[in-house]
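Now, the feature entries from Swiss-Prot:
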type    : residues             : note
MUTAGEN : ARG472 to Asp        : Little effect on AMH signaling
MUTAGEN : LEU478 to Ala        : Abolishes AMH signaling. Does not induce regression of the Muellerian duct
MUTAGEN : GLU481 to Arg or Tyr : Decreases AMH signaling
MUTAGEN : GLU481 to Ala        : Shows a slight decrease in AMH signaling. Affects slightly Mullerian duct regression
MUTAGEN : GLN484 to Ser        : Little effect on AMH signaling
MUTAGEN : LYS534 to Ala        : Abolishes AMH signaling
MUTAGEN : LEU535 to Tyr        : Little effect on AMH signaling
MUTAGEN : ALA546 to Met        : Abolishes AMH signaling
Amino acid sequence: MRDLPLTSLALVLSALGALLGTEALRAEEPAVGTSGLIFREDLDWPPGSPQEPLCLVALGGDSNGSSSPLRVVGALSAYEQAFLGAVQRARWGPRDLATFGVCNTGDRQAALPSLRRLGAWLRDPGGQRLVVLHLEEVTWEPTPSLRFQEPPPGGAGPPELALLVLYPGPGPEVTVTRAGLPGAQSLCPSRDTRYLVLAVDRPAGAWRGSGLALTLQPRGEDSRLSTARLQALLFGDDHRCFTRMTPALLLLPRSEPAPLPAHGQLDTVPFPPPRPSAELEESPPSADPFLETLTRLVRALRVPPARASAPRLALDPDALAGFPQGLVNLSDPAALERLLDGEEPLLLLLRPTAATTGDPAPLHDPTSAPWATALARRVAAELQAAAAELRSLPGLPPATAPLLARLLALCPGGPGGLGDPLRALLLLKALQGLRVEWRGRDPRGPGRAQRSAGATAADGPCALRELSVDLRAERSVLIPETYQANNCQGVCGWPQSDRNPRYGNHVVLLLKMQVRGAALARPPCCVPTAYAGKLLISLSEERISAHHVPNMVATECGCR
């Protein structure tokens, strides 16, 4: 059993042990009973505290609340509980160094300072949480890669401390290197070693991609360890449960200031009133009636439904100059055609002299650009279509209709009209953005295609999003309880959606029709275009089986 790889047989035995209620303890470790567990009602919790998946564990003292319990996020097995108890009791003499496989203190030991910090924290947690992540997948070729569970929401930030804990078997002294570790680290297992610890400075790679890749080189040897020796060293045997002990990743998130409860009562201090800011004051009315009316329309329609007013965001031209920009020749009809083909936001900045003087220059002189008749007609047609669709949307403020009528009067948009053609383009882009936003506010509840077309505009273009699926409702599935299934969400709009190499000409034509204002019974929607399988361990007919289920994880998205 020592030389067997970590296959589905070992996973089945582990699941069977959990199913039968066996206790996964090493023979030399002290048994941990229920006296180390503390329930929520044993402590004073502040009112309104979130009900989070916390486990309160007391490593020392009794369980009546006299000692500070540990707030653990994740499943804390007997292995991790015994490890934390050993760190708490350690005084870092020669015996403790041998217990944790630490080499001579004269060598560079990245894990020893981290172990000391963890021990100091265990003696005074101060309400800080400890996140425990268990191994989810391991690959041995070409190098050992350990992929762990993804931390819960809010626990994926840069931690204050990250330790990879191994429960080793027999093996030589090794030097471990790889990305994610703060330099080379030495491990010196001996007969008295119960744990091996590696300090991790970039733990996010442990649950992304293939996981945390490790390169183990025996000290004093040129050859690398074989797979069998690696398995024996990294996955020690649990002789009681006839299985191997898998590593764990311990994260200590950075502490955040929080109010302290006092016997169920919470002292609160009101926030100071906001100070008046010059940036939030109303700007003086513009001397240009078109720009002034357009500003009033955008402000009227951009107010969120849940608030009566919203602060105005001041744009800093100097800061905007630092963003990636694309040069567009507004005198070129071909460039304007590209702008008309998409609904991406458009920002035009007036010259400083035009913005401060009382008589600003027009945005563009229609006689100085070779405007084609067909292009001007298209701008006028799309402008009228966008205005008509915006008027038909439900729930618009009463001021929308007169403001829109005034803008159309100030901006005829025709080739022979008195208005500036660039004003027509600016008004069209503004109406397109407002139309997309108000589509998402339709109380009639849009379907999937409608959600993809407008209701998810705040999410950006169609892309792969993280989605965790809970399998505990499926009683036949034992492992995993939850997994990352992913989902596709976002806007299907031209030209963003052609970034996926799997897009087809059919959806491109539909997107262009949608941009031109054509009514589609089913607009293009954001859906998965590629999937990956997942290994599931299930119980069927009183037997435990492991099988690979296809199409369980969405890996790519596109518009269809």
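Including glycine, each Cβ sits where the backbone N, Cα and C put it.
Here the features listed in Swiss-Prot are painted onto the structure.
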{"residue": "ARG472", "record": "mutagenesis position", "Cβ neighbours (10 Å)": "9"}
{"residue": "LEU478", "record": "mutagenesis position", "Cβ neighbours (10 Å)": "22"}
{"residue": "GLU481", "record": "mutagenesis position", "Cβ neighbours (10 Å)": "12"}
{"residue": "GLN484", "record": "mutagenesis position", "Cβ neighbours (10 Å)": "17"}
{"residue": "LYS534", "record": "mutagenesis position", "Cβ neighbours (10 Å)": "18"}
{"residue": "LEU535", "record": "mutagenesis position", "Cβ neighbours (10 Å)": "16"}
{"residue": "ALA546", "record": "mutagenesis position", "Cβ neighbours (10 Å)": "16"}
> Considering only the mutagenesis positions LEU478, LYS534, LEU535, ALA546, which residue has the minimal Cα-Cα separation from GLN484 (mutagenesis position)?
Replying inline: LYS534
> When the Cα-Cα distance from ARG472 (mutagenesis position) is computed for each of the mutagenesis positions LEU478, GLU481, LYS534, LEU535, ALA546, which gives the smallest value?
Replying inline: GLU481
> Any idea what the Cα distance is from LYS534 (mutagenesis position) over to ALA546 (mutagenesis position), rounded to a whole Å?
Replying inline: 10
> Measuring Cα to Cα, how many angstrom lie between LEU478 (mutagenesis position) and LEU535 (mutagenesis position)?
Replying inline: 11
